[in-house]
Amino acid sequence: MQVTTRFISAIVSFCLFASFTLAENSARATPGSDLLVLTEKKFKSFIESHPLVLVEFFAPWCLHSQILRPHLEEAASILKEHNVPVVQIDCEANSMVCLQQTINTYPTLKIFKNGRIFDGQVYRGVKITDEITQYMIQLYEASVIYLNSEDEIQPYLENATLPVVINRGLTGLNETYQEVALDLAEDYVFLSLLDSEDKSLSIHLPNTTEPILFDGNVDSLVGNSVALTQWLKVVILPYFTDIEPDLFPKYISSNLPLAYFFYTSEEELEDYTDLFTQLGKENRGQINFIALNSTMFPHHVRFLNMREQFPLFAIHNMINNLKYGLPQLPEEEYAKLEKPQPLDRDMIVQLVKDYREGTAKPIVKSEEIPKEQKSNVYKIVGKTHDDIVHDDDKDVLVKYYATWCIHSKRFAPIYEEIANVLASDESVRDKILIAEVDSGANDILSFPVTGYPTIALYPAGNNSKPIIFNKIRNLEDVFEFIKESGTHHIDGQAIYDKLHQAKDSEVSTEDTVHDEL
């Protein structure tokens, strides 16, 4: 009996010890600490109401999350004094928000700026209190450096490795300037001289002596962080340059149309440089101009809907994905050329002018029209899209996908099942069409797509406009979307349930017969 009592006592002691250990090592914030715990419902509103937030996405069972917790609690207490909240999201209990934030490892720390929930920056520094607090304080307080005199500016210019932006006395711009500085603190240095009588906004590039002044209406920037950001990103780019890989992302992030000149030799590049530099200067802030070596980047022209015939000039609007180019030769004629055919300079200038005026005609890419449809998911191509989606009698559901997109691949079998279910019911077969289009192989000018897969429903009727599906891509939600948004209000879920009840009944009958045998 004594042994039993000791044994039980040991077990109880062990359990108590284990409980205290687990409590000590819990990844969740200690009640009463400055480390806040958020849920999916509160996440969006919290981020949108704070200019700077550090968020930990964690899993309760994760040892690394448990180790990080005390460091975050200390950091939260320090950062609270600087009005920078530190919060937690438990990914086990809030899986949807973690999925939306593409959280793949635990713990993941993300920095959210200016209330944007889908633009979080992953913190890649050391995950200890001092490093975290130092980084966040510097990000918040040093995003704009306030100076008292012109003499204090010079050291920043002499030692600059990043573009230096200077706000001289434009106090009305302060709030917008601070917001943009917070966003771009890792790419620019922002200085502010509040008492200056100069009243100007300028940017100094490293290793240059002449500043670039903002020569527009400053009032157009006040309260308009997008416009200020756009100016900063565009003005640092040359009028025309032979592109380097590390510079290309800056052109992409400017969101301006990109004009490409593919050259075949250094002599050819030199011959056209003055023309394109002048065009770049005349169209600053409207079109960016770059050169590409056709030997190094021959296949890039495929993304411009053009053939590999060099030299070549084309314009790509990356917002709506429309492409414009000079006329090209038939393949047979191009193959007979003994040397590159020069581009017509007047035609280059005219294409740029027509593009700016909105009269240039885009190059439309389309697969060939299928001779037969091989499944219940109807294949649409660029040439047939508009005729098919605007149907007097049918609701038309269209999936715009990309072959390289993992989300498109995951959704494909679900979409196929939706089509099969609706095709199984004769009463709705003529009232709805389930279709898809490969956006990488077909240009749809009437409906530019920027994310994949995009699901849109065109209700029956000639003048119907697409209704975008924005819920979880599963069977139930898509059926509900069709029912609520379509002209015919087809209840796909009811058809699905009826179909599976019939199958279950067949299986039950077969089992009964088998048992009787």
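Each residue, glycine too, has its Cβ placed from N, Cα and C.
None of the listed substitutions appears in this model.
Positions annotated as domain 'Thioredoxin 1' by Swiss-Prot, on the basis of sequence analysis: 30-141.
According to Swiss-Prot, the mutagenesis experiment Ser65 to Cys carries the annotation: Increases PDI activity. In the three-state DSSP scheme, Ser65 (mutagenesis position) is classed as helix. Within the same chain, residues at least 6 positions away in sequence whose Cβ sits under 8 Å from that of Ser65 (mutagenesis position) are Ala27, Glu56, Phe58, Ala59, Tyr106, Pro107.
The annotation domain 'Thioredoxin 2' is assigned in Swiss-Prot to 355-487 on the grounds of sequence analysis.
The note that Swiss-Prot attaches to the published mutagenesis Ser408 to Cys is: Increases PDI activity. Cβ environment of Ser408 (mutagenesis position): Lys399, Tyr401, Ala402, Tyr452, Pro453 lie under 8 Å away, each six or more residues apart in the same chain.
Each residue in the domain 'Thioredoxin 1' (30-141) gets a DSSP state, and the totals come to 46 helix, 23 strand, 43 coil. DSSP states for the domain 'Thioredoxin 2' (355-487), grouped as helix (H, G, I), strand (E, B) and coil, give 37 helix, 23 strand, 73 coil.
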